[in-house]
Amino acid sequence: MNDDSQDKIIHDIRIQLRKAATELSRWKLYGSSKWAAEALAGLAEAIDVDQTHSLADESPLRNKQGVPKQMFEIPQNGFGLSETEYDLYLLGSTLFDAKEFDRCVFFLKDVTNPYLKFLKLYSKFLSWDKKSQESMENILTTGKFTDEMYRANKDGDGSGNEDINQSGHQRANLKMVSNEHESQSNISSILKEINTFLESYEIKIDDDEADLGLALLYYLRGVILKQEKNISKAMSSFLKSLSCYSFNWSCWLELMDCLQKVDDALLLNNYLYQNFQFKFSENLGSQRTIEFNIMIKFFKLKVFEELNGQLEDYFEDLEFLLQVFPNFTFLKAYNATISYNNLDYVTAESRFDDIVKQDPYRLNDLETYSNILYVMQKNSKLAYLAQFVSQIDRFRPETCCIIANYYSARQEHEKSIMYFRRALTLDKKTTNAWTLMGHEFVELSNSHAAIECYRRAVDICPRDFKAWFGLGQAYALLDMHLYSLYYFQKACTLKPWDRRIWQVLGECYSKTGNKVEAIKCYKRSIKASQTVDQNTSIYYRLAQLYEELEDLQECKKFMMKCVDVEELLEGIVTDETVKARLWLAIFEIKAGNYQLAYDYAMGVSSGTSQEIEEARMLARECRRHM
């Protein structure tokens, strides 16, 4: 076979392999696509074909009718990839799809195109993340590292057999692989490489030429900076990325994770509407303007959901998005979650029912649906949901959380904890799983384990109200009320209009001896109450505190409010109203108001036998003086 014939065959094979790698990946046959890309990378070089010319310099003859129809052209994607770079992209992309991240990094080690550089460094980051997650799986299972694991990490062999003979050449090879592996696992080296590349690349281009490749690198830099707790620089990188390319929803979510309190969100919102600008290269038409860019509107809604803002500030954006996206399941799930956060469980359940009918195989947000069914004690419906999602995908974090809620509803807390651990093994950032697992440990009276779970939750998401609230409750169970007070205060900054948090803050202040602050908290709780029946116990507690402060007139006022609530609720009696009637009867007897005292005593128709007997005794005493 002469050289011309061989080159022609190689050229045809190259075209066919490119076509196979691209089309098989498009139709999700990742194994076959990876094989074709590997074969393409291992193909011999064609002598008469210049493989380094740019796509912009493609010969117009490619579009002539004489070219066979089966000829596969490299897509004119505007990424500026040469033929060699495109072949590398196919190989790296298929290896990435097959989750062979280290191999992807190896084959892309010398790339200079920003898109390929992102693919390489993103693979490197995911490889590091995968290894760190695998090390955490052991903690979730056993709670500690064993000596065998330490030896395996140290010596590379967990079997304990230290008599394996290796040649010097083998040791050298192992050392080389180990050093390269260690370098790939070092997150700081990834950040350094990104910074070096961005510094050199930004010099070469004008500000308006920033493209998607640059946006992706800024995004990855932000993710790594956030991982290293450098929040301010991470936010700066995310904003640069969004300025170049605004439709990266993951970048918006990462930016939101940088917000720890409501004030941060307000400052960011002001910055977005006053100083932020979109670049023209990747943002089209109306989406270049802050006013009409839908991603900013989605971001504002997500921030409202996470930081429990006032609905009036976001209602206009929500109405606009619902008009533009009337069938977007994400928005419907958002609406349902808002109802859940506002404790409107009936509306939330109805909205989730509609979502399940519209998109029955969507598992996102269904763990919130299971929380609603759990709180409403609809155990049969929760059991059906758990069975349904397990048939769709048993190995999704959402599925594990739903099954865990089902076992918790059946009081099988050990099984519930097991499924929450599975959810965390599948996705270690599932904050909800950490928080709910903490609740399960509280049910088992294991406060120390609960505290550890809640701490993990707030480490991942400092905006998690339930985790801060859970920490306060766990320390309250241990009678460590100053610690409890601190964590309840943190929770209060996230939900200042929640009645429950002011009530527990009042209890904490009361137990630490600060009665004045306790009274203030209880009064704030009353203002935040939505219905009258929620206030009975608070009125009685306020009356007790005023009695301890020897302010009997204020005490009497709140005792009377307790009784008034009973009348407003059409005679529904609580323990507090019974005690309030007895206290008022004694108070009026001391004041000489026997008729009024008699009425209070006769109003005690239920309660403990001791309370009923005391009421009869007071009534008899009143009759003797009347």
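Every residue, even glycine, has its Cβ placed from backbone N, Cα and C.
Note that this is a predicted model, so its numbers are computed, not measured.
Swiss-Prot gives this note for the published mutagenesis G42 to D: In CDC23-54; G2/M cell cycle arrest at 37 degrees Celsius. Mutagenesis annotation in Swiss-Prot: G80 to S, described as In CDC23-44; G2/M cell cycle arrest at 37 degrees Celsius; the structure shown retains the original residue. The note that Swiss-Prot attaches to the published mutagenesis S93 to F is: In CDC23-52; G2/M cell cycle arrest at 37 degrees Celsius. Among the mutagenesis experiments that Swiss-Prot reports, G213 to D is described with the note: In CDC23-47; G2/M cell cycle arrest at 37 degrees Celsius; when associated with W-583. Annotation of the mutagenesis experiment G472 to D in Swiss-Prot: In CDC23-1; G2/M cell cycle arrest at 36 degrees Celsius. Record note (Swiss-Prot) on the mutagenesis of L485 to F: In CDC23-56; G2/M cell cycle arrest at 37 degrees Celsius.
Across the mutagenesis positions listed here (G80, G213), the residue whose Cβ sits among the most other Cβ atoms within 10 Å is G213. A distance of 65 Å separates the Cα atom of L485 (mutagenesis position) from that of G42 (mutagenesis position).
With a 10 A radius on its CB, G42 (mutagenesis position) counts 9 other CB atoms from all the protein chains. Between the CA atoms of G472 (mutagenesis position) and G213 (mutagenesis position) there is a gap of 45 Å, rounded to the nearest whole number. Counting every protein chain shown, the number of other Cβ atoms lying within 10 Å of the Cβ of L485 (mutagenesis position) is 22. Proximity of S93 (mutagenesis position) to non-local residues of its own chain (separation of 6 or more, Cβ distance below 8 Å) is seen for S25, A37, L119, given in sequence order. Other C-beta atoms found within 10 angstroms of the C-beta of G472 (mutagenesis position) number 26, with every protein chain shown included.
The secondary structure of G80 (mutagenesis position), as reduced to three states from DSSP, is coil rather than helix or strand.
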